[in-house]
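**Q** When I checked Swiss-Prot for this same protein, it listed these features:
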- 7-77: domain 'RRM 1' (DOMAIN)
- Phe10 to Ala: Non-functional; when associated with A-89 (MUTAGEN)
- 86-156: domain 'RRM 2' (DOMAIN)
- Phe89 to Ala: Defects in sensory bristle formation and wing shape, and oogenesis. Non-functional; when associated with A-10 (MUTAGEN)
- Cys170 to Tyr: Defects in sensory bristle formation and wing shape, and oogenesis; when associated with Y-173 (MUTAGEN)
- Cys173 to Tyr: Defects in sensory bristle formation and wing shape, and oogenesis; when associated with Y-170 (MUTAGEN)
Amino acid sequence: MPGAGTFKLFIGNLDEKTQATELRALFEKYGTVVECDVVKNYGFVHMETEQQGRDAIQNLNGYTLNEFAIKVEAAKSRRAPNTPTTKIFVGNLTDKTRAPEVRELFQKYGTVVECDIVRNYGFVHLDCVGDVQDAIKELNGRVVDGQPLKVQVSTSRVRPKPGMGDPEQCYRCGRSGHWSKECPRLYGSAGGGREPPSPLSAGGYRDRMYGRDPYPPPPPPPPFLRDRIMDGFRDYDYYDRRFEDSRDLYERRYQTSRMRDFPPPPISRREPMPLPPTLSGSLRSCSVSRGYDTMFSRRSPPPPRSSNGMSRYGSPTPHGYEDFSRDAFDERMISSRGMRGPSPPGRRYAPY
């Protein structure tokens, strides 16, 4: 088991057929190998001292083993606190420049904890104990492989790769508090885009379950069509229409005479029935009272019977039928035409 004073190295980009014995034999050239383990396409090597490990990194990083260029660097313990370092950006590199060359340039100014090359630029993590300002001042503009280097302190933040952080965090931006489908990056938060939907809004959780947007409400109908539709549902009473207009008595009674098929108004809406008027032989004797319904006709009292059972018109009156005088017929005709006139005092109905 490796002791606490060993220097642990990480070896990446290994061939799956690479054995631990091959890796141990490769690193024993630079010092004592305390332990060597291979896990699929990467492994770990524990060197006896830090200096032996630095020598192995400088010589074996980028070395071709089983047709694969291996990556050798100091392993970072997740339990132990990281060594404070300064991240330096190195730009304007050529395709021929390798990480060992860049590492060798910075080793003069302190311990190089990590050195990575990404296409035409790279990053160097230099121990804070070293002289970072001198390294930037002297190496900025130095020509390497025919191109001047650009060296400065890196301003980028170390961010986890999408999907590799906390499972409760958004895999697009690495932040918590929202789902990946509501990430501000999708809606252009910096460019004045539309706002992401709220999870508490109507249909928010339903959209998350089914993955589709809710159907929008239908547009309202045009004003003229809406008025036409609403007119069909308005409840008008015949008697309300009869009394709401400002027509005169003649027109109202004319309309009433044309619509005799309708039933009489409710009792609560009827006006009190006036006393029966007196009868007269002339047309002026007819009195039409306001509110009197013309559907019911007044009848005159039966004439006095003669001793021989004959009516005043000379025809016999059969039993079971009642006589109607011409005065009652005239009154019905005048009432339907709307004629008005006061009734002079005269004789009233005879008691039945």
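Count begins at 1; order follows the chain as displayed.
Note: Cβ is positioned from N, Cα and C throughout, glycine not excepted.
No noted substitution is present; original residues retained.
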**Q** Please report the three-state DSSP label of Phe89 (mutagenesis position).
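**A** For Phe89 (mutagenesis position) - judged by DSSP and reduced to three states - the answer is strand.
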**Q** Where Phe10 (mutagenesis position) and Cys173 (mutagenesis position) are concerned, what is their Cα separation in Å, rounded?
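**A** For Phe10 (mutagenesis position) versus Cys173 (mutagenesis position), the Cα atoms are 28 Å apart.
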**Q** Starting from the Cβ of Phe10 (mutagenesis position), draw a 10 Å sphere and report how many other Cβ atoms land inside it.
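**A** Its Cβ has 15 other Cβ atoms within 10 Å.
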**Q** Mean pLDDT for the domain 'RRM 2' (86-156), rounded to an integer?
**A** 87
**Q** Long-range same-chain neighbours of Cys173 (mutagenesis position), Cβ under 8 Å, sequence gap at least 6?
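**A** In sequence order, the residues whose Cβ lies under 8 Å from that of Cys173 (mutagenesis position) (at least 6 apart) are Cys183, Pro184, Arg185.
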**Q** Reduce the DSSP letter at Phe10 (mutagenesis position) to three states and note it down.
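**A** The residue in question, Phe10 (mutagenesis position), is strand (DSSP, three-state).
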